[in-house]
Amino acid sequence: MFTFAAFSALLISLAGVVAQTTGTSVDSSILTKTADSTGPSGFSIPALSELTSGAPTDSTVALYSTFAAGATPTVSGAPVLPTSALTIADYPALDVTPPTNSSLVKDWMAKIDLSKVPSYNVTTGDCSTDAAAISDGRCWWTCGGCTRETDIVECPDKNVWGLSYDDGPSPFTPLLIDYLQEKNIKTTFFVVGSRVLSRPEMLQTEYMSGHQISIHTWSHPALTTLTNEEIVAELGWTMKVIKDTLGVTPNTFRPPYGDIDDRVRAIAAQMGLTPVIWTSYTDGSTTVNFDTNDWHISGGTATGASSYETFEKILTEYAPKLDTGFITLEHDIYQQSVDLAVGYILPQVLANGTYQLKSIINCLGKDTSEAYIETSSNQTTTQITAATGSQSTFFQPIVGTATGAEVSAPSEATGSTAAGSAASTTSGSGASASTGAASNTSSSGSGRSATMGGALIALAAVAVGMVYVA
């Protein structure tokens, strides 16, 4: 488990790394920029220079609409909204990994064939102290940006932007929802289970408005630091609270901080979930994550102005070099990030006219109904071959989001302890790996962009990102 003490040590050790990937120094012309949008209902968006960690709290806005129990969704084949309200006592405590000894988690675990899950150790979440996890071929995104062919990391068509927001619903989400509704923009919301339990009506409005809902775990941990049982609990409870709220279950998830490896992938596959990360672009020795850094503003390591400048570089320097579309990382958990989106980023994209804004499921060329297990036309049973021997393989589910088939994964490190044990740790030395069907350097013949996240940027994401505000 990634403790606060461990996070503090990691943050201190990575102070130099963070300084390289985020900052508050920007072109002076950006500091004078004012909002291109007043927001829905004349809501006043602060000047860009005022979007800082010390910004005064905005007044919140109401949802443009709420929906009654039994209302019919726009998603083809979906059931009506559930008629029973959520009972908080029926769910785990907020913002902590759920207990693994509950009957539900035991039932979910019973459906997981652990012989088909690579027995890699849990990681420390820290690349500087976990060399063994880097070198054992597990395809750990956090340390090197490794992805598998079945990870969703881009939109196939050039100039299509897969828009997404993480960590909500929050008190500031209604402003974003209202703006998206006003402009007829669809996005993907990667929601935290604890936030859904706190604000189910916001999730229903997102869903009923045609946005894609996806999973972002129950308490926002770095998944590779968890045991198998804890991963199942984090994903399973989030799947359950979403279905209890909407009547459908997402078939995609985004690992917090992008922290994923083949063990997490294999467990998620057996739960019917396909991972979605964000696009990276590699040009020579430079690797850029399509991360606006809006989540750094609240912590003071970025400002609205510096995040906007990052966004402009993505849009003007890196996206045009791709043969494909792209997926970005943005957030609706913070006031500043929502103000940045509604007042600056989205209005500029609309005014520019170059990029088509779509939810991720739509940017893949699929109907929104393909985003949910119950309504997807692709009900292929997940097939996973045994994760043992020199050529272990796993199959990533393709329910609604088919991008590939069986993917070869290298065998686990010799003598490793099964990650199902809470006491599992790793140690040793080694260099970053590039094996199997992993992608961490360049595009394939299909024109796919490079998917190396970049160890420095990813490390900073794990470090600073642990300051998670509920």
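Quick reminder: no glycine exception, Cβ is built from N, Cα and C everywhere.
Residues as originally present; substitutions not included.
Database features (Swiss-Prot):
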| type | residues | note |
| --- | --- | --- |
| ACT_SITE | Asp166 | active site, proton acceptor |
| ACT_SITE | His331 | active site, proton donor |
| BINDING | Asp166, Tyr257 | acetate binding site |
| BINDING | Asp167, His216, His220 | Co(2+) binding site |
| MUTAGEN | Asp166 to Asn | Abolishes CDA1 activity and results in avirulence in a mouse intranasal infection model, CDA1 localization is unaffected; when associated with A-254 and N-294 |
| MUTAGEN | Asp167 to Asn | Abolishes CDA1 protein expression; when associated with A-216 and A-220 |
| MUTAGEN | His216 to Ala | Abolishes CDA1 protein expression; when associated with N-167 and A-220 |
| MUTAGEN | His220 to Ala | Abolishes CDA1 protein expression; when associated with N-167 and A-216 |
| MUTAGEN | Arg254 to Ala | Abolishes CDA1 activity and results in avirulence in a mouse intranasal infection model, CDA1 localization is unaffected; when associated with N-166 and N-294 |
| MUTAGEN | Asp294 to Asn | Abolishes CDA1 activity and results in avirulence in a mouse intranasal infection model, CDA1 localization is unaffected; when associated with N-166 and A-254 |
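Positions of Swiss-Prot features highlighted on the structure.
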residue: Asp166; record: mutagenesis position; Cβ neighbours (10 Å): 25
residue: Asp167; record: mutagenesis position; Cβ neighbours (10 Å): 26
residue: His216; record: mutagenesis position; Cβ neighbours (10 Å): 27
residue: His220; record: mutagenesis position; Cβ neighbours (10 Å): 24
residue: Arg254; record: mutagenesis position; Cβ neighbours (10 Å): 25
residue: Tyr257; record: acetate binding site; Cβ neighbours (10 Å): 28
residue: Asp294; record: mutagenesis position; Cβ neighbours (10 Å): 31
residue: His331; record: active site, proton donor; Cβ neighbours (10 Å): 26
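The recorded positions listed here (Asp166, His216, Tyr257) include Asp166 as those with a Cα within 10 A of the Cα of the residue listed as 'active site, proton donor'. In this structure the alpha carbons, written CA, of His216 (mutagenesis position) and Arg254 (mutagenesis position) are 5 Å apart. Reduced to three states, the DSSP call for His220 (mutagenesis position) is coil. Cα proximity to Tyr257 (acetate binding site) (within 10 Å) is found for the following mutagenesis positions from Asp167, His220, Asp294: His220. A straight line from the CA of Asp167 (mutagenesis position) to the CA of His220 (mutagenesis position) spans 8 Å.
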